[in-house]
Amino acid sequence: MKRPKLKKASKRMTCHKRYKIQKKVREHHRKLRKEAKKRGHKKPRKDPGVPNSAPFKEALLREAELRKQQLEELKQQQKLDRQKEQERKRKLEVSPGDEQSNVETREESDEPKRKKAKAGKQNPKKLHCQELKKVIEASDIVLEVLDARDPLGCRCPQIEEAVIQSGSKKLILVLNKSDLVPKENLENWLNYLNKELPTVVFKASTNLKNRKTFKIKKKKVVPFQSKICCGKEALWKLLGDFQQSCGKDIQVGVIGFPNVGKSSVINSLKQEWICNVGISMGLTRSMQIVPLDKQITIIDSPCLIISPCNSPTALALRSPASIEELRPLEAASAILSQADNEQVVLKYTVPEYKDSLHFFTKLAQRRGLHQKGGSPNVESAAKLVWSEWTGASLGYYCHPPASWNHSLHFNENIAAVMKKGFNLEELEKNNAHSIQVLKGPHLTNRILFRSSGLTNGILDEKDIVEESPRQTEDKQDADDQENGSGERNAEISDVAPVEETRELSPEQSTAGKPSDGSSALDRASQEDETYDFTTDYI
């Protein structure tokens, strides 16, 4: 800990420095005088008043005098009101017992207001569930957008089961962010997912402009390969063929966990910035209907709500909450525990680490993240790791399962029904072309990640558990006390434990145990509440 500054700095300085400052001040004042002389002196304009030639001069003067008197009376009245308010506050100073009763009465009167405010403000998670149900009911085809870096972890069995039970609806998987995984891994995942559902390789465009500025700056835009959309033609062909087979206008719903790129897929299909996109999770709060053409309409939806019964890694990657709510050290440590250590060291250019706390310390020193006093800011390093892993720049990948085992809500008959009506051979050719066009990540930007499997979500708003206001306040007070007791201890407890043991010397092993005398003194003090110095020290 840095020692506090007990003395103020001395104002003594060398004569050279003092004369230099005085000279600069004189020069500055001289320049100001020179500029003021150039501008000239302007006399303030006096109010000429009401001219004698003006009609109703006396009436105007009387009105002005009346307004002046009214302002004076208003000031006097405000002064009296302030004095009365101060007098009332002095009389309210009563005994502590009466004050306690006043506080209780005030709390009782505030209780109906709290209930009314709570009833008026609905839980946003429940609103998300309601909007998701609306999107599924209104859709003929449901596009489940998956992150190609962890496709299995982005699948929600509850949503897929709801689509299957609806009867005539189709479900299509969209592997977005396909440029962030190696091509071999992408092909393996495509073969695995195609056994269940039609899967489209996709890479959303990042070169879209706003509607108003798109036409103006169209000629100046130079499209790079990383900004070009891949898989748009395959998805358009799939939707168009299904619309022709139905013979009617269709609606396509887009669902998925936060930050998988649902709105980016819609913007890429429309070739305009229609839906709001960004780095933050959960930007889309309600369903948004976007017409793609005369026959096809696409519906954007809010993100899926993850169930709290999932693994810590899934909660860290797919919770639509800020990093402060998730606790940065816990979230980043859970992610780091599933990543390959050697590739993490190569990506972040840090030495080998023993545990997550050691890694965050080295990363903070490497990136120049320091607290007051020069100690490494471990929490900022954890936030940096979390933002990179939940963003769209880091290239990590997972291996698909060795063999395909259908889940409880899926079997071969359902898979055949979902594939019916689509030209799968043409889809396979389009996917192969998209993989060939894509440019995979660099070798130093590839990190092997162990997926935690399917991620459970919440579709029914009744399953969302709400905390009472009293529990929330108690929780906040407990957190404040924890933070006050010691930030360092809290940080160490949040991180995964170190799997390292060392032998203690006899002196160290007995250092933590209280001596017999001290324990006897503690027992005596506990038995007798009245503390007598004469018996203990004389």
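Cβ from N, Cα, C; glycine included.
According to Swiss-Prot, the feature GTP binding site maps to 176-179, 256-263, 300-303. For the recorded site, Pro302 (GTP binding site), the DSSP three-state label reads coil.
Annotation source Swiss-Prot lists domain 'CP-type G' at 129-307.
According to Swiss-Prot, the mutagenesis experiment Gly256 to Val carries the following note: Mislocalized to the nucleoplasm. No effect on MDM2-binding. A coil conformation is recorded for Gly256 (mutagenesis position) in the three-state DSSP classification, outside any helix or strand. For Gly256 (mutagenesis position), the Cβ neighbour count at a 10 Å cut-off comes to 25, with all displayed protein chains included.
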Average pLDDT across the domain 'CP-type G' (129-307), rounded to a whole number:
82
Surrounding CB atoms that lie within 10 Å of the CB of Lys262 (GTP binding site), all protein chains:
29
If you count CB neighbours within 10 Å, which one among the binding-site residues Pro258, Pro302 has the smallest count?
Pro258
